[in-house]
Amino acid sequence: MASSSSSSRWSYDVFLSFRGEDTRKTFTSHLYEVLNDKGIKTFQDDKRLEYGATIPGELCKAIEESQFAIVVFSENYATSRWCLNELVKIMECKTRFKQTVIPIFYDVDPSHVRNQKESFAKAFEEHETKYKDDVEGIQRWRIALNEAANLKGSCDNRDKTDADCIRQIVDQISSKLCKISLSYLQNIVGIDTHLEKIESLLEIGINGVRIMGIWGMGGVGKTTIARAIFDTLLGRMDSSYQFDGACFLKDIKENKRGMHSLQNALLSELLREKANYNNEEDGKHQMASRLRSKKVLIVLDDIDNKDHYLEYLAGDLDWFGNGSRIIITTRDKHLIEKNDIIYEVTALPDHESIQLFKQHAFGKEVPNENFEKLSLEVVNYAKGLPLALKVWGSLLHNLRLTEWKSAIEHMKNNSYSGIIDKLKISYDGLEPKQQEMFLDIACFLRGEEKDYILQILESCHIGAEYGLRILIDKSLVFISEYNQVQMHDLIQDMGKYIVNFQKDPGERSRLWLAKEVEEVMSNNTGTMAMEAIWVSSYSSTLRFSNQAVKNMKRLRVFNMGRSSTHYAIDYLPNNLRCFVCTNYPWESFPSTFELKMLVHLQLRHNSLRHLWTETKHLPSLRRIDLSWSKRLTRTPDFTGMPNLEYVNLYQCSNLEEVHHSLGCCSKVIGLYLNDCKSLKRFPCVNVESLEYLGLRSCDSLEKLPEIYGRMKPEIQIHMQGSGIRELPSSIFQYKTHVTKLLLWNMKNLVALPSSICRLKSLVSLSVSGCSKLESLPEEIGDLDNLRVFDASDTLILRPPSSIIRLNKLIILMFRGFKDGVHFEFPPVAEGLHSLEYLNLSYCNLIDGGLPEEIGSLSSLKKLDLSRNNFEHLPSSIAQLGALQSLDLKDCQRLTQLPELPPELNELHVDCHMALKFIHYLVTKRKKLHRVKLDDAHNDTMYNLFAYTMFQNISSMRHDISASDSLSLTVFTGQPYPEKIPSWFHHQGWDSSVSVNLPENWYIPDKFLGFAVCYSRSLIDTTAHLIPVCDDKMSRMTQKLALSECDTESSNYSEWDIHFFFVPFAGLWDTSKANGKTPNDYGIIRLSFSGEEKMYGLRLLYKEGPEVNALLQMRENSNEPTEHSTGIRRTQYNNRTSFYELING
């Protein structure tokens, strides 16, 4: 159950309390992983040191904000004052905040915890000796232990496996969270009826893909209903309701970021990995190919036909896996007429309308009978529309009886047509300035970011922030998850209706339709009433008229959109606050304009060579946006702009210099000069207010001047790809303020100043691609908080020895060609304790280039040593206990694999190396589940690999047992052709395969099991051994949980081939045989979890005379068996000896 559905009082679902030295790397890490996989937001203090007695404030805050606390009592739990104080805090929060505490007794007796016996008694003896002056504190510990050990719902792992214990705890929490997260449904009026009908229509337990359309007018509650059914289906515990992925895509028609952004959001949510496709066609292809095997639940909310959303988001049923359900909400019935189901949402019946209105007007109880009667009058006017009931209820909330009567009388005396007119009462209840703000948002600012809107509104209206809060409180606008100011369509329609009440466009206060603006401009009908013109669409016929604009003395906001005007703009009203014009055709902006009120100037994609030549006094100006000004060579003088906050010069490709007066602008927050390819001179800047400085890809900028002023903690400086040769030391004068420094692809950078090592808060540092950088500062080890360091593609040959002091470093990369010289990594003993990923590929490493004690990197999970020249590897690699992935591809001189770490599950080597050591890989490294072979590009190589791998199984000296169910995935380096290695005799493509077995196929002590191969994604597979005759004989069944072989199984793809072995010892159950022999069973069936696969299968024997005789047999009949009806079968043709080399 997703934690987002939990009560807003909690920041976390679960807080984990544990003794690090006992369970951090075992039980607790597994529990944390399962909780996260279930979508349960869990706080685990990964970096806890457990020194001292006082727990940090942020840890106390996390405990207070967690809905559940899991306490893992282990043998040494009581030895830690940290843990005991943490427990005291947890039990306090249980009392204060009604949190749920779940104790787990990990290899300890609950009575030992409850009564402090055994190891707990010993720990308290030491505490009482050492802290004898803190009697009260010790007593608090004892009480907390006693209370925790007496709690219900505990788990004792002594009578169950770790997996069972974890499953019990996670199921317990999931169930409670599900009930809590769905509790909000109790407050949605009439929702039960909708849920019952929709769930029945969706027929969740039925196979196939279904698309349902929820249709109705705006404001009738379609989104609310869709969200409720979405949460309800996800909250069901029944297995038929389990989906592989789910996504609620809200307010689709308001999307302004392109179709591909919606596709990326949908794919990211469903696949649980970041999707970043740049156009809708790529996104469409990926959705069709990657979701077809996934059972998904999708809601596409508020679809219209403007941008053909359905075509690109749910174009075909074949896009989605069996059992998928797609729900669409829309006002346009014709968009969903071809779907399986259309569910119409109509107005609420009277009794539900009254209930909903009272919920918003009164909260709980109606004050008296007079309000009851007035409520019925309001409900009657609403005509059952939920939006109107909510808005009017909020409007009348906390008003006196006389005010109620006045508002209702106002409704009666104004015969508005339709609900839009009725919603106007909300507008009429606003102050005049708040009304003006509302109309600005409704007519042209809806969907813009909150900060941007406030800046425009504040330039026009006093108290804009307070006014926006009033609009939110009155349910007229709301802030979206993207921090955009949004409103319901009907509310927006109501605002536009108010403005359009006057018939003549020239007499209106606001215009937003291009054709109406064109009419006013061409007929010179502008008047003093005009306050704002905002054209967001392109118009090829819109022409600017100076005469028409001269009549608009009160014009505050003027956005001409993307017009093709070639008429000179000679006049703009002095009252203007915001001017926007895309494709501005002239080389300069008129110097005669006196725009002292101007706040926002945006002239993108213009023909400007310069904005103006003289100094302009613009005291109100906060934003200048001249991005994509391809002909602009210099900026204006900024001296007269003391309040300037944002300057956007992005992709001004001919801009050569920024005026030095920019350094006088102390309020600047953002400077955007990325991709200014010709920029050569940049002034000193004041960084007191600066939050972003973008100089990325400024190729010609070789020098960055000193900066002055105190940096803000959140400042971001992007210089990657620039031509800067050296960095000014003033950037690093404030030691705690920079957390990320990206310097990659700075081709001229020759050195880093030693002052960079003062950045004590630096978390991420990249000098990747700085091809002239030869060394690092000797004090690099002083960067105590550094977690990511990328020095790929540089000339660095030996990092400073101090680098091993970076004990918080997680990722370290020196990847890159060293041009004939050899890279050498310093000794690492007693250092780099947190390092998880080390990339030394392409480093021209030779023997001795790696430290012999590399095995001391205890946290290392991924090591990339590909394309190097060493002949041997340090033997201590075997001591890398956490290592999961090792890359040795294209190491041409490597002749011997070292002993591999025990936890390794992915190995990337060349094919010849894999074949040479396949016996070792198969028999000695059972946790190895994936081998990556970039150079295995033909069927012969795959056949050889399969033959060699399974030959090693047959050559095992011990008997094959159920535990020998080998699973190994081969990454091929290219999408695998539609072909399975021919060594597998039985081949096909289906979600299930049945193979008829020959007579006497089973030879005691000779038959080993079934060798199986299939392509594409790794899924669980079930093997069935089926009797020849239906003589009430039981099937033999074995489920192979292959998807659990690797925690990163989601990485498996069409580039992979999966080999696995079904041992006969694991399939055959003598207790079910009832005296029958294996030869009484004549069919082997494999089921691939409902997903179609390209498969191959082969029976596997030890060599011997009986086997040779069997292999000469042929099946006498090709008739299908009664057991395989409706399932694709592959007939048993001939079978060569396992030891015979590959056919073909």
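Using N, Cα and C of the backbone, Cβ positions are placed for all residues, glycine too.
Substituted residues are absent from this model; it holds the original ones throughout.
Residues or ranges marked as active site in Swiss-Prot (evidence: sequence analysis): Glu86. Non-local neighbourhood of Glu86 (active site): Ser17, Ile55, Leu59, Ile63, each in the same chain, at least six residues away, with C-beta under 8 Å from its C-beta.
All chains included, 17 other C-beta atoms sit within 10 angstroms of the C-beta of Gly218 (ATP binding site). The secondary structure of Gly218 (ATP binding site), as reduced to three states from DSSP, is coil rather than helix or strand. Here Swiss-Prot flags Gly216, Met217, Gly218, Gly219, Val220, Gly221, Lys222, Thr223 as ATP binding site.
Annotation source Swiss-Prot lists domain 'TIR' at 10-177.
Per Swiss-Prot, the feature domain 'NB-ARC' maps to 172-447. Averaged across the domain 'NB-ARC' (172-447), pLDDT in this predicted model comes to 84.
A mutagenesis experiment is reported in Swiss-Prot for this position, Tyr12 to Ser or Phe, and the note states: Partial loss of resistance. Within 10 Å of the Cβ of Tyr12 (mutagenesis position) there are 21 other Cβ atoms, across all protein chains. Mapped onto three states, the DSSP output places Tyr12 (mutagenesis position) in strand.
Mutagenesis annotation in Swiss-Prot: Asp46 to Tyr, described as No effect; the structure shown retains the original residue.
Under its mutagenesis annotations, Swiss-Prot gives Asp46 to His the following note: Loss of resistance.
Among the mutagenesis experiments that Swiss-Prot reports, Ile63 to Met is described with the note: Loss of resistance. All chains included, 22 other C-beta atoms sit within 10 angstroms of the C-beta of Ile63 (mutagenesis position).
Ile63 (mutagenesis position) carries a helical DSSP state (H, G or I). What Swiss-Prot notes for the published mutagenesis of Ile63 to Val is this: No effect.
Counting every protein chain shown, the Cβ of Ser66 (mutagenesis position) has 24 other Cβ atoms within 10 Å. One mutagenesis experiment catalogued in Swiss-Prot, Ser66 to Ala, is accompanied by this note: No effect.
The annotation that Swiss-Prot gives for the mutagenesis experiment Gln67 to Glu or Lys reads: Partial loss of resistance.
Experimental mutagenesis is annotated in Swiss-Prot for Trp82 to Ser or Ala, with the remark: Partial loss of resistance. The DSSP secondary structure for Trp82 (mutagenesis position) is helix.
The mutagenesis experiment Gly216 to Ala, Glu, Val or Arg is recorded by Swiss-Prot, whose note states: Loss of resistance.
For Gln67 (mutagenesis position), the Cβ neighbour count at a 10 Å cut-off comes to 24, with all displayed protein chains included. For the ATP site, the Cβ centre of Gly216, Met217, Gly218, Gly219, Val220, Gly221, Lys222, Thr223 serves as reference, and the other residues of the chain with Cβ at most 8 Å from it are Thr329, Arg331, Val345, Pro386, Leu387. In this structure the C-alpha atoms belonging to Tyr12 (mutagenesis position) and Ser66 (mutagenesis position) are separated by 5 Å.
Neighbour counts of Cβ atoms within 10 Å were compared across the recorded positions Gly216, Gly219, Gly221; the minimum falls on Gly216. Highest Cβ count within 10 Å among the binding-site residues Met217, Val220: Val220. Note: the Cα of Gly218 (ATP binding site) and the Cα of Gln67 (mutagenesis position) are spaced 37 Å from each other. Nearest neighbour of Trp82 (mutagenesis position) by Cα distance, taken over the recorded positions Ser66, Gln67, Val220, Lys222: Ser66.
Rounded to the nearest whole angstrom, the C-alpha distance between Ser66 (mutagenesis position) and Gly219 (ATP binding site) is 36. Taking all protein chains in view, 25 other C-beta atoms sit within 10 angstroms of the C-beta of Lys222 (ATP binding site). Taking every protein chain shown into account, Trp82, Thr223 are the recorded positions, and of these the Cβ with the most other Cβ atoms within 10 Å belongs to Trp82. Distance from the CA of Gly216 (mutagenesis position) to the CA of Thr223 (ATP binding site) is 10 Å.
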